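Presented below is the structure to which this report refers.
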Amino acid sequence: MSWALEMADTFLDTMRVGPRTYADVRDEINKRGREDREAARTAVHDPERPLLRSPGLLPEIAPNASLGVAHRRTGGTVTDSPRNPVTR
């Protein structure tokens, strides 16, 4: 649901039910937080969305695969820090 539709729906619900209490708002925020965390867990483990997996789960990328290879953005050598270039 788009943000505008969701806000309109929330507004209409508020008008129907009346003013909400602090506890109602707190419960709604906690509920949305739980839903967001669950959606994030599902997205990480969903095989249909491989780009959302954490880097440790991608088999084709080794942790030190880029060391000693030309830097992709600048075309120069890979550096450990700007002042300490890696020479290999």
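Note that Cβ sites are derived from N, Cα and C of the backbone, with glycine treated the same way.
This is the original sequence, none of the listed changes applied.
The note that Swiss-Prot attaches to the published mutagenesis ASP24 to Gly is: Reduced ability to inhibit peptide-binding to TAP. Per Swiss-Prot, mutagenesis LYS31 to Gly is noted as: Reduced ability to inhibit peptide-binding to TAP. Mutagenesis annotation in Swiss-Prot: ARG32 to Gly, described as Reduced ability to inhibit peptide-binding to TAP; the structure shown retains the original residue.
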- prompt: Quick one: Cα separation, ARG32 (mutagenesis position) versus ASP24 (mutagenesis position), in Å?
  reply: 12
For ASP24 (mutagenesis position): intrachain residues, at least 6 apart, with Cβ closer than 8 Å: none
